[in-house]
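Colleague: Have a look at this one before I ask anything.
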Amino acid sequence: MNSTESIPLAQSTVAGFTSELESLTPVPSNETTCENWREIHHLVFHVANVCFAVGLLIPTTLHLHMILLRVMLSLGCTLYVVWATLYRCALDVMIWNSVFLGINILHLSYLLYKKRPVKIEKELGGVYHRLFEPLRVPPDLFRRLTGQFCMIQTLKRGQVYATEDKTSVDDRLSILLKGRMKVSYRGHFLHNIYPCAFIDSPEFRSTQMHKGEKFQVTIVADDNCRFLCWSRERLTYFLESEPFLYEIFRYLIGKDITNKLYSLNDPTLNDKKVKKLEPQMSLCTQISMLEMRNSITSSSDGEDGLHHFLRGSSSTASLPMSSPQQRASAKMKPIEEGVEDDDEVFVSPDALKVHQLP
């Protein structure tokens, strides 16, 4: 009787053990996934993926590309959180998308902060709109430029900005905001400086090659003036950290020096005429520039060269116009040109034949 009772007990034990083994045996994943293929998720899930797709398809050439991308990603993450919480009850999906949503919102806030309208002081607005805005300098970068190591100073009429052979050129760089200044050399009037023009751009360019120099001209306020002044040393360090702004300054200073050379040719040039200057120089300006270069390069004394240039420019209107070669300094050796015969010209092998352009 005991043997008959033990047989069903053994059978039940084996059956229980096999059922446990079956429960531990892994089920092929294809069976469960294929069964889930027929399930269609809620509409919120699909709208979230549409938001992701639209955000990734925004062209990078669009001005607000990054802002629109972050908006669409944030909207998609929000819909994912709603879908995982209300329709799927998936805690892990909700947590991950909440993290992604927070990251996108932080980045979106930073982008909107950078795009905020930057307020430029009214007194500096003219300088920005005339000099820096046409060169696509952002307002925030201009504000950084004018907000550090920079101050606005005032000069009354008759006060001196710089004195020749006394004032150092290594201290500052300035832009005239209001008024008018007069530049002279040894009592000779050279030109005027008008608003939105650099006051000491030639000196700034010269100090990049030679340090410790003095002003060679005297600059006096011809009216009540206000000007924007940078510390030369700190401005140089700042421009080294901003390559784009460094190139902008190189261009603006070079253009300002060119305008001052135009003013040397016509001292009566006013601010309105300066705005209308043509890119190409007139014949009179070319002659004046040639005289100045020849005078400076041919004279051992800078003062004699300037006097020669001033006398030549003042008498240009009264004297008959001659060729640039005739007005060259006597110390400069003229270019020797071969005399051509009617038929042909023979030139020695060591000689250089120069043809004069019409």
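Every residue number used here counts from 1 along the chain in the order it is shown.
Every residue gets a Cβ built from N, Cα and C, even glycine.
When I checked Swiss-Prot for this same protein, it listed these features:
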MUTAGEN   ASP200 to Ala  Almost abolishes cAMP-binding. Interaction with KCNK2 is not inhibited by cAMP
MUTAGEN   PRO202 to Ala  No effect on cAMP-binding
MUTAGEN   GLU203 to Ala  Decreases cAMP-binding
MUTAGEN   VAL217 to Phe  Decreases cAMP-binding
Colleague: How big is the Cα-to-Cα gap, in Å, between VAL217 (mutagenesis position) and GLU203 (mutagenesis position)?
Modeller: 10
Colleague: Pick the one among the mutagenesis positions ASP200, GLU203 whose Cβ has the fewest other Cβ atoms within 10 Å in this structure.
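Modeller: Relative to the other mutagenesis positions in ASP200, GLU203, GLU203 has the fewest Cβ atoms within 10 Å.
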Colleague: When DSSP is mapped onto helix/strand/coil, what comes out for PRO202 (mutagenesis position)?
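Modeller: DSSP call for PRO202 (mutagenesis position): helix.
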Colleague: Within the chain of PRO202 (mutagenesis position), which residues six or more apart in sequence place their C-beta under 8 angstroms from its C-beta?
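Modeller: Expected: ILE257, LYS260.
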